[in-house]
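Student: What follows is a structure written as structure tokens; I'll ask about it next.
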Amino acid sequence: MGRPELGALRPLALLLLLLLQLQHLSAADPLPGGQGPVKECEEDQFRCRNERCIPLVWRCDEDNDCSDNSDEDDCPKRTCADSDFTCDNGHCIPERWKCDGEEECPDGSDESKATCSSEECPAEKLSCGPTSHKCVPASWRCDGEKDCEGGADEAGCPTLCAPHEFQCSNRSCLASVFVCDGDDDCGDGSDERGCSDPACPPREFRCGGGGTCIPERWVCDRQFDCEDRSDEAAELCGRAGQGTTATPAACAPTAQFTCRSGECIHLGWRCDGDRDCKDKSDEADCSPGPCRENEFQCGDGTCVLAIKRCNQERDCPDGSDEAGCLQESTCEGPRRFQCKSGECVDGGKVCDDQRDCRDWSDEPQKVCGLNECLHNNGGCSHICTDLKIGFECTCPAGFQLLDQKTCGDIDECQDPDACSQICVNYKGYFKCECHPGYEMDTLTKNCKAVAGKSPSLIFTNRHEVRRIDLVKRDYSRLIPMLKNVVALDVEVATNRIYWCDLSYRKIYSAHMDKASIPDEQVVLIDEQLHSPEGLAVDWVHKHIYWTDSGNKTISVATTDGRRRCTLFSRELSEPRAIAVDPLRGFMYWSDWGFQAKIEKAGLNGADRQTLVSDNIEWPNGITLDLLSQRLYWVDSKLHQLSSIDFNGGNRKMLIFSTDFLSHPFGVAVFEDKVFWTDLENEAIFSANRLNGLEIAILAENLNNPHDIVIFHELKQPKAADACDLSAQPNGGCEYLCLPAPQISSHSPKYTCACPDTMWLGPDMKRCYRAPQSTSTTTLASAMTRTVPATTRAPGTTIHDPTYQNHSTETPSQTAAAPHSVNVPRAPSTSPSTPSPATSNHSQHYGNEGSQMGSTVTAAVIGVIVPIVVIALLCMSGYLIWRNWKRKNTKSMNFDNPVYRKTTEEEEEDELHIGRTAQIGHVYPAAISNYDRPLWAEPCLGETRDLEDPAPALKELFVLPGEPRSQLHQLPKNPLSELPVVKCKRVALSLEDDGLP
């Protein structure tokens with residue numbers, strides 16, 4: 001058989017090439033419509049059979065995430081752990097989630113009747129009844145909140161008050177001392193009904209109009225204690241014609257406005273449309289003026305923020321902010337359709353074979369009637385919904401669209417207020433849990449305390465401190481007969497309370513059970529206090545911190561008041577509230593000065609930084625939620641209650657209200673409630689701290705309620721004192737051992753500090769007297785803090801008898817030491833920390849195990865020896881130079897014949913010719929205010945000698961910036977006062993040496 005011809009094979013070859021090309025095109029475009037190449041998934045994704053990509057962690061989780069169940073193929077059978085509950089469909093959930101009121105099993109078997117009916121409540125819990133199968137802590141019984149669905153935990157609760165209490169008409173209990181005291185403490189007036197005006201006890205004075213009784217020592221003390229100011233009446237105090245004799249605190253006339261009620265506010269708040277004074281005197285006699293640039297003027301002349309214009313809320317009293325607003329037409333929603341030509345038609349008119357849009361865009365022939373979801377679910381990862389025109393991808397609850405087709409999990413825990421305390425994110429949902437000591441209320445989903453006694457709310461009411469039991473609703477007086485108490489705090493472990501009295505300018509402490517007894521009230525701090533308005537207790541390290549708006553300082557002391565020092569005295573204008581976090585070593589404070597702000601620093605004064613400086617006007621009270629790590633504050637000017645995290649981020653305005661936040665002052669947080677005092681409303685309010693809702697009044701008709709705290713052991717968690725963990729007592733510190741901020745794992749645990757009149761030594765542990773400068777007063781003042789000097793603090797040893805107590809106010813009264821030692825000060829470790837003049841505590845972080853081998857003798861020798869060596873070297877150099885100058889200097893005396901003929905009795909100059917490379921002598925520069933320069937004038941006659949040239953020398957070498965003494969006046973030429981050598985009277989005859 002012969003070979004086929006080449007021409008006969010060509011058709012076969014072309015056919016083969018055509019088949020190969022078709023196969024290639026089919027492989028490149030496997031899906032109809034040409035949807036592109038095969039989709040590749042990321043490394044952390046799983047590729048389904050239908051080419052979808054899902055997170056790899058969704059593989060074998062018993063959920064059909066691929067929609068074709070390919071992610072659950074060939075998966076091993078799961079076995080739940082002993083600590084888990086096995087759902088009927090095989091899912092595993094934590095055992096604590098069983099019968100908690102929420103269905104975590106996909107089939108709901110964890111909350112089924114068969115599962116929960118067999119459960120019995122433990123002894124420490126209360127059953128909500130046979131039908132609910134729910135258990136609640138026994139401490140929640142009769143706490144005023146319904147925790148069971150049917151309210152079984154609040155059923156049958158006794159309503160009778162204790163024998164020493166008064167039951168109000170609203171069924172609340174009140175201490176008998178509040179009955180017939182002139183204040184409506186019940187809230188319904190039942191405690192003041194049928195009351196006569198009883199006489200005041202001995203040594204007390206009744207205010208006018210049947211008012212309250214005050215101690216007689218408060219009468220005519222130049223401070224208003226009665227609401228009607230009758231205790232300072234001119235006729236009573238014997239100062240007729242002078243009006244009231246009380247003198248309110250002086251306000252800065254150039255920067256502040258004095259309210260008639262005595263407060264000081266910023267001068268710019270006068271006539272700004274907002275009532276800032278308690279008596280509203282800052283808005284009295286104000287002419288209507290234009291609003292600010294960021295404000296809108298209402299029809300009645302009032303001003304509101306411009307952003308509130310046309311917000312569909314009535315902000316102006318006359319509603320003019322919503323007048324004339326154009327409502328934008330939207331074409332959104334399933335029942336509306338946006339035409340390409342711009343019209344908006346009803347969704348039911350789409351694909352009805354009738355033209356409703358001008359461009360026929362509602363009747364596309366190729367799309368109407370086409371169901372895209374039938375092919376590959378429209379490309380949607382979860383839910384595909386067919387529309388009349390096109391389709392839409394949606395996601396189940398807990399998921400969100402990432403790229404219009406793929407669903408991804410929503411991390412609900414990104415919201416800091418998603419849960420009461422702990423938020424755990426899961427695929428498609430999240431779970432809330434509670435910290436130890438708390439338990440979830442399945443009805444409200446809030447964490448409630450189960451450990452410790454019932455929480456109490458303690459607040460100052462100017463003349464007394466009161467307490468409200470938040471569970472039993474008992475209302476009692478804790479400390480009576482106080483002068484003007486503003487700030488307070490508590491130490492739960494020792495059951496002590498601390499408070500500041502502005503009138504007496506003292507800080508007190510007392511045991512809670514004996515605080516009403518004057519003899520049990522201990523004075524902790526009574527010196528160098530002006531206006532202590534903020535107070536905080538470090539319950540771990542046993543310290544108290546306070547702000548002083550008069551001295552512009554923040555200070556710290558031990559809880560017994562024996563050791564104290566000033567941490568900050570710079571860049572403070574009006575410091576007010578202060579709060580501490582001993583667990584992390586930080587403190588926080590508010591400053592309502594001209595540049596209002598909230599700041600943060602370490603408990604040792606290091607790492608100072610500003611957290612809030614914008615959109616803040618009058619920050620008063622601040623408080624910390626240590627569990628959620630958030631800071632809450634109230635702004636009396638903006639009428640807001642806001643919060644941030646401990647680093648200043650995630651800012652959130654919780655409440656804005658001119659009614660409930662008219663003039664807030666103090667704020668406190670516990671569980672899911674936030675509490676605050678209001679001076680204008682004279683009441684205490686509470687609200688939900690997560691959403692700002694559920695606003696309620698706890699107490700009203702008060703007299704200047706200021707600070708407020710919560711007394712409960714969970715508010716002050718126990719922790720180890722770093723200073724006690726050291727091998728040496730008090731961390732090796734001679735005076736104060738202060739905790740350092742825990743910024744990282746390498747942060748030191750503590751640093752040492754000294755009293756204001758002493759400095760930290762080279763070993764960073766011992767304290768020394770500040771060396772007295774002998775040069776000028778200005779130099780000494782620049783190196784010391786600005787607070788007045790005090791006597792030696794108790795417990796401090798003076799190691800060098802030559803050191804003197806240093807005072808920046810009267811430095812000339814203390815004799816300088818013969819050999820003063822300049823102890824080097826520790827530099828600041830943070831750029832945000834004030835200059836060294838603001839603090840005398842250590843900023844160097846030594847190891848805890850370092851030895852105290854460095855002594856005062858070593859420190860003195862280490863400073864004096866180099867000075868002596870330098871002085872000897874300088875003296876030796878001077879003697880060598882003087883000897884060399886004498887050897888290299890020759891003198892020549894000669895007579896001028898011409899001059900001799902005329903004036904033979906004139907003195908001749910003595911010329912010194914030196915063999916030096918320099919011509920003449922350079923005089924030191926002198927600081928002078930004279931117009932003409934100072935020159936060394938030649939000797940032209942007799943000159944007088946100065947007995948003591950020191951005064952003139954001192955005036956010539958005054959340091960820059962130092963004031964000149966007025967006792968010694970400079971002459972016209974200061975150099976003429978320097979000691980000079982008299983010109984010698986000589987008579988020389990020149991012999992003829994052959995000169996021409």
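Cβ from N, Cα, C; glycine included.
Sequence annotations record features per position, and here Swiss-Prot assigns Ca(2+) binding site to Trp58, Asp61, Asp63, Asp65, Asp71, Glu72 based on similarity to another entry. Summarising the annotation, Swiss-Prot assigns domain 'LDL-receptor class A 4' to 160-196 and lists sequence analysis as the type of evidence. Per Swiss-Prot, domain 'LDL-receptor class A 8' is recorded for 330-369, and the stated evidence type is sequence analysis. The domain 'EGF-like 1' annotation in Swiss-Prot covers 364-408 and is backed by sequence analysis. According to Swiss-Prot, the mutagenesis experiment Asp61 to Asn carries this note: Lower affinity for RAP. Abolishes binding to Reelin. Quoted from Swiss-Prot for the published mutagenesis Glu102 to Gln: Same affinity for RAP. Same affinity for Reelin. Swiss-Prot lists Glu145 to Gln among its mutagenesis entries, and the accompanying note reads: Same affinity for RAP. Lower affinity for Reelin.
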Student: Please report how many Å separate the Cα atom of Trp58 (Ca(2+) binding site) from that of Glu102 (mutagenesis position), as a whole number.
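Tutor: About 22 Å separate the Cα atoms of these two residues.
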Student: At a 10 Å cut-off from the C-beta of Asp63 (Ca(2+) binding site), count the other C-beta atoms across all protein chains.
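Tutor: The answer is 16.
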Student: Around the Ca(2+) site recorded as Trp58, Asp61, Asp63, Asp65, Asp71, Glu72, what other same-chain residues have a C-beta within 8 angstroms of the site's C-beta center?
Tutor: Ile54, Arg59, Cys60, Glu62, Asn64, Cys66
Student: Give me the mean pLDDT over the domain 'LDL-receptor class A 8' (330-369), rounded to a whole number.
Tutor: 80
Student: According to DSSP, collapsed to three classes, what secondary structure does Asp63 (Ca(2+) binding site) have?
Tutor: coil
Student: At a 10 A cut-off on CB-CB distances, which of the recorded positions Asp61, Asp65 has the highest count?
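Tutor: Within the set of recorded positions, the most crowded position is Asp65.
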Student: Return the residues near Glu145 (mutagenesis position), defined as same-chain residues 6+ apart in sequence whose C-beta is under 8 angstroms from its C-beta, sorted by sequence, else 'none'.
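Tutor: Within the chain, Glu145 (mutagenesis position) has Cβ neighbours under 8 Å at Glu154, Asp441, Thr444.
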Student: Expressed to the nearest Å, what is the distance separating Asp65 (Ca(2+) binding site) and Glu102 (mutagenesis position) at their Cα atoms?
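Tutor: Per the Cα atoms, Asp65 (Ca(2+) binding site) and Glu102 (mutagenesis position) stand 23 Å apart.
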Student: Roughly how many Å separate the Cα of Asp71 (Ca(2+) binding site) from that of Asp61 (mutagenesis position), to the nearest whole number?
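Tutor: With distance taken Cα to Cα, Asp61 (mutagenesis position) is 8 Å from Asp71 (Ca(2+) binding site).
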Student: With helix taken as DSSP H, G or I, strand as E or B and everything else coil, how many residues of the domain 'EGF-like 1' (364-408) land in each class?
Tutor: 7 helix, 13 strand, 25 coil
Student: Of the residues in the domain 'LDL-receptor class A 4' (160-196), how many are helix, strand and coil by DSSP?
Tutor: 6 helix, 6 strand, 25 coil
Student: How big is the Cα-to-Cα gap, in Å, between Asp61 (mutagenesis position) and Glu102 (mutagenesis position)?
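Tutor: The Cα atom of Asp61 (mutagenesis position) is 20 Å away from the Cα atom of Glu102 (mutagenesis position).
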Student: Just to verify a number: CA distance, Glu72 (Ca(2+) binding site) to Glu102 (mutagenesis position), in angstrom, no decimals.
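Tutor: Just about 26 Å between their Cα atoms.
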Student: Work out how many Å separate Asp63 (Ca(2+) binding site) and Glu102 (mutagenesis position) at their Cα atoms, rounded off.
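Tutor: Their Cα atoms are separated by 19 Å.
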Student: Going by DSSP, is Glu145 (mutagenesis position) part of a helix, a strand, or coil?
Tutor: coil
Student: Which residues, sitting 6 or more apart from Glu102 (mutagenesis position) on the same chain, put a CB under 8 Å from its CB?
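Tutor: Listed in sequence order: Glu111, Thr442.
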Student: Ten-angstrom check, please: count other Cβ atoms within 10 Å of the Cβ of Trp58 (Ca(2+) binding site), all chains counted.
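Tutor: Excluding its own Cβ, the number within 10 Å is 18.
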